[in-house]
Amino acid sequence: MAEPVSPLKHFVLAKKAITAIFDQLLEFVTEGSHFVEATYKNPELDRIATEDDLVEMQGYKDKLSIIGEVLSRRHMKVAFFGRTSSGKSSVINAMLWDKVLPSGIGHITNCFLSVEGTDGDKAYLMTEGSDEKKSVKTVNQLAHALHMDKDLKAGCLVRVFWPKAKCALLRDDLVLVDSPGTDVTTELDSWIDKFCLDADVFVLVANSESTLMNTEKHFFHKVNERLSKPNIFILNNRWDASASEPEYMEDVRRQHMERCLHFLVEELKVVNALEAQNRIFFVSAKEVLSARKQKAQGMPESGVALAEGFHARLQEFQNFEQIFEECISQSAVKTKFEQHTIRAKQILATVKNIMDSVNLAAEDKRHYSVEEREDQIDRLDFIRNQMNLLTLDVKKKIKEVTEEVANKVSCAMTDEICRLSVLVDEFCSEFHPNPDVLKIYKSELNKHIEDGMGRNLADRCTDEVNALVLQTQQEIIENLKPLLPAGIQDKLHTLIPCKKFDLSYNLNYHKLCSDFQEDIVFRFSLGWSSLVHRFLGPRNAQRVLLGLSEPIFQLPRSLASTPTAPTTPATPDNASQEELMITLVTGLASVTSRTSMGIIIVGGVIWKTIGWKLLSVSLTMYGALYLYERLSWTTHAKERAFKQQFVNYATEKLRMIVSSTSANCSHQVKQQIATTFARLCQQVDITQKQLEEEIARLPKEIDQLEKIQNNSKLLRNKAVQLENELENFTKQFLPSSNEES
């Protein structure tokens, strides 16, 4: 980098450099703030970035925006103070090489005036509290404007904007502030607060025709109290007056020098004695302004009448300007930029810590997510394998339980069938042979038997079956419970309640015995049909009594004579003795049923054989027995016969449904247990689905975490680069602070 011509360029370059750095810093912090905000507000990335991190980053973004605006308005500021008519305005004009501010006889600065450059080609001024730009073409117009504004007080500020093209000094962000005399007001504290706290250099313009006054010293003592070691220059103006008394000039100069040194070194203690030598100057601003105006017009500097020693005074003024420019540029860079540089380093250090914490949190989360994904895959495989094994075990268990239930119900039902007669005898209701009454009687008897058998079966089986079902359900739950999440395990008693199982036997007894036909007609025990039933059984007797009139074999045509060629009845070779008996009786019945002659013939045969007395006795006894049985055939006897017939019929029917009833009960048990298992399987399926979704989600989360790690590392590297730029700025523009650090 080429060495700048003017020391003031040092500030300009520093301002440009620090502004560029802070623009990058603001862009960087904005990017980091968006990154932290996106990370913090991502619901899938819990505890990666905290709310405090986000608040801190957003706070830095706002602060850097403000600092950027402040830096853009930063400039070097020099404030001129002194007694009234000490030549403050003349010094400013001399430094500007033009009569910018009103000065000289009759012109007294009655308020604060700041002179700064403008890029335009027209001068203008702005008063405090107004944004109006008042055009000013000449110094006289400026003086007139200031004089005519009655609202301007000593504590007001009027900003004068002078074209930079007309004054080189104003091109380098330098603002010169003129002030009223320190001896015209007591509001020194308000002046300091309003105009001095941001000043880089103070110039005390003293009248060399007199010594430093207490009012001047008092003001700078107050400045020294508010600012740490302010940069103060003392200009002993109007030194050209000493040319009229050359014999006293050195003594007066030495006297002024001693008093100024004492003031700076001993009283204010802002510099040491050696440094103070370069802070005190003896000049004539009026002479310098006149000479420079001459030079600006192309005429020699000494073209006007000047006092003796002018060149020495001009050289000293130029020395003052050189040292002043070096001092103010260094001081302004330090005061305007050093704290911002330190603050920027602190912000970068904090941002690096935030990025490091985000990186570490993302790394821990990513490592945890990788392990969690592996665990979820292992658990999913474990659940699937266990479900296959448990399904087989449950099927086997269900088969065992249903077989046991079927056996229990079958045994209990067989026992109840054996006790059916007792249950029928317990039934009491009005009995009458009338068909309508019998219908009601049978209906009530069916209901009584169905309720009784159902109750007895429930008493014998329900509790045992229920206990068996509950035990089996509990075993299944305990086996599948480890496959479910802890939260679901705690809620299993509500999701799958193990209620008492009510077994339904569903005998449907009414339909079962709906085709029962009672037979309560009186039959003599020695009657023909009774004997047939007794000897042949009900089925064969039915065949005989239903009218098998045609005999299977032929009887002899003549019973009295003996045939010459008797024929033997043709019977099948494989006919049994029972079938032969049926054939004989049927044949006999056929004969007796054809004609009443059979009775006479049989009676005659018996009478011839045993005699009439024995026959009479037999008939008497037979008739007495018939009469007894006929009189004993009461309604109660009919009811007993009815119940016995019903028991026999129902027993046969119930034995036919024992297997189906037990199978139905076992099916109910199977359904109950299978339902419980299905609900558990549903919960396991939900768990598997959740695991599958989690396994599918975790890779995306891992990718997000890797991106966050990469972004945090990238942002941290940017922070390091900005730190390096700040360090280079410090080395280049703030060497003293760099050495101190």
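Just so you know, glycine gets a Cβ as well, placed from its N, Cα and C.
Here the original residues stay in place, and none of the substitutions has been built in.
Per Swiss-Prot, the features are:
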DOMAIN    72-321  domain 'Dynamin-type G'
BINDING   Ser85, Ser86, Gly87, Lys88, Ser89, Ser90, Asn237, Arg238, Trp239, Asp240, Ser284, Lys286  GTP binding site
MUTAGEN   Lys88 to Thr  Induces a strong decrease in mitochondrial clustering
MUTAGEN   Lys99 to Ala  Mildly decreases GTPase activity
MUTAGEN   Thr109 to Ala  Acts as a dominant negative mutant; induces fragmentation of mitochondria
MUTAGEN   Asp173 to Ala  Decreases GTPase activity
MUTAGEN   Asp189 to Ala  Causes mitochondrial clumping
MUTAGEN   Ile328 to Ala  Slightly decreases GTPase activity
MUTAGEN   Leu705 to Pro  Impairs protein folding. Decreases GTPase activity
For the mutagenesis positions listed here (Lys88, Lys99), tell me which residue's CB has the most neighbouring CB atoms inside 10 Å. Lys88
The sparsest Cβ environment within 10 Å, among the binding-site residues Ser85, Ser89, Asn237, Ser284, is found at Ser85
C-alpha of Ser89 (GTP binding site) to C-alpha of Leu705 (mutagenesis position): distance in Å? 66
By Cα geometry, the one of the mutagenesis positions (Lys88, Asp189, Ile328, Leu705) nearest Ser284 (GTP binding site) is Lys88
List only the single closest residue to Asp173 (mutagenesis position), chosen from the binding-site residues Ser85, Gly87, Asn237, Trp239 by CA-CA distance. Gly87
Measure from the CA atom of Lys88 (mutagenesis position) to the CA atom of Lys99 (mutagenesis position) and give the result in Å, rounded to a whole number. 12
Lys88 (mutagenesis position) sits from Trp239 (GTP binding site) (Cα to Cα, rounded, in Å) at a distance of 14
Spacing of the two Cα atoms, Asn237 (GTP binding site) and Asp189 (mutagenesis position), in whole angstrom, works out to 26
Counting across all protein chains, other CB atoms within 10 angstroms of the CB of Ile328 (mutagenesis position) number 26
Taking every residue in the domain 'Dynamin-type G' (72-321), what is their average pLDDT? 83
If you measure Ser85 (GTP binding site) to Asp189 (mutagenesis position) at Cα, how many Å is it? 22
Neighbouring C-beta atoms (10 Å sphere around the C-beta of Asp173 (mutagenesis position)): 20
Which one is it, among the recorded positions Gly87, Lys88, Asp189, Ile328, that lies nearest to Leu705 (mutagenesis position) by Cα separation? Ile328
Across all chains shown, how many C-beta atoms besides its own are within 10 angstroms of the C-beta of Asp189 (mutagenesis position)? 11
